[in-house]
Structure formats: C-alpha cells, structure tokens
Amino acid sequence: MPPKQQLSKAAKAAAALAGGKKSKKKWSKKSMKDRAQHAVILDQEKYDRILKEVPTYRYVSVSVLVDRLKIGGSLARIALRHLEKEGIIKPISKHSKQAIYTRATASE
C-alpha cells in the first residue's frame, strides 16, 4: 500500500465542514401544553351557573366541575359541599380523596 497523502490545513478544514456527521438528537420536540386558567374566586355569574347547571348533571364530582365550569379544584369542593347542604345533590360515595354525587330527585 502506498503511504497516505498528507492534506494541507485548508483541505482538512474543508473536509471538517463537509458535514459527514449526523446532527445530535433533540430530546423534546413536542409542544408544551398551555397552563389552565381556571377561576379561583367565585363571582355571582359563576355561582348562578353552578346553581343552574349542576342539578342537571347525572354524575357530579370535583373533576366534572373543574372541566365543565372552568373553576379551580378547591372552589369545586366548596361548591359541592354547599350544594349537598342545600339538598340539590346527594352523595353516592365519599372518602378523603374523592367525593361522587348525583342529582337529588324530588321523590326523596
């Protein structure tokens, strides 16, 4: 085999820029999910909406109120306790982590 031919500095630099290597992998290309902007203070409009809509729901829980009414979780828990005290909804299952309610029927 003949000896390897020595390249000049300019030739070496041109070879380095020629881009023979693959670019580094980017770990995250996903778009970030927008942060929810739910209400944390109950105004009269939200209160009226809760009193009007929630009695029509068949299944009522904190997550249902957060999803449908765009209110915070602590506000939803307070609203559920208030509606239960008023007799508008009745509990199905209650424990420290999750409370599930249904609408109260007139016969009960």
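Glycine residues also receive a Cβ, built from the backbone N, Cα and C atoms like all the rest.
This is the original sequence, none of the listed changes applied.
Same-chain residues at least 6 positions away in sequence with a Cβ under 8 Å from that of Ser8 (variant position) are not found in this chain. Annotation of the natural variant Ser8 to Phe in Swiss-Prot: In strain: SK1.
Among the sequence features in Swiss-Prot, the natural variant Ala13 to Thr is noted as follows: In strain: SK1. In sequence order, the list of same-chain residues 6 or more apart from Ala13 (variant position) whose Cβ falls under 8 Å from its Cβ is empty. DSSP assigns Ala13 (variant position) to a helical segment in the three-state reduction.
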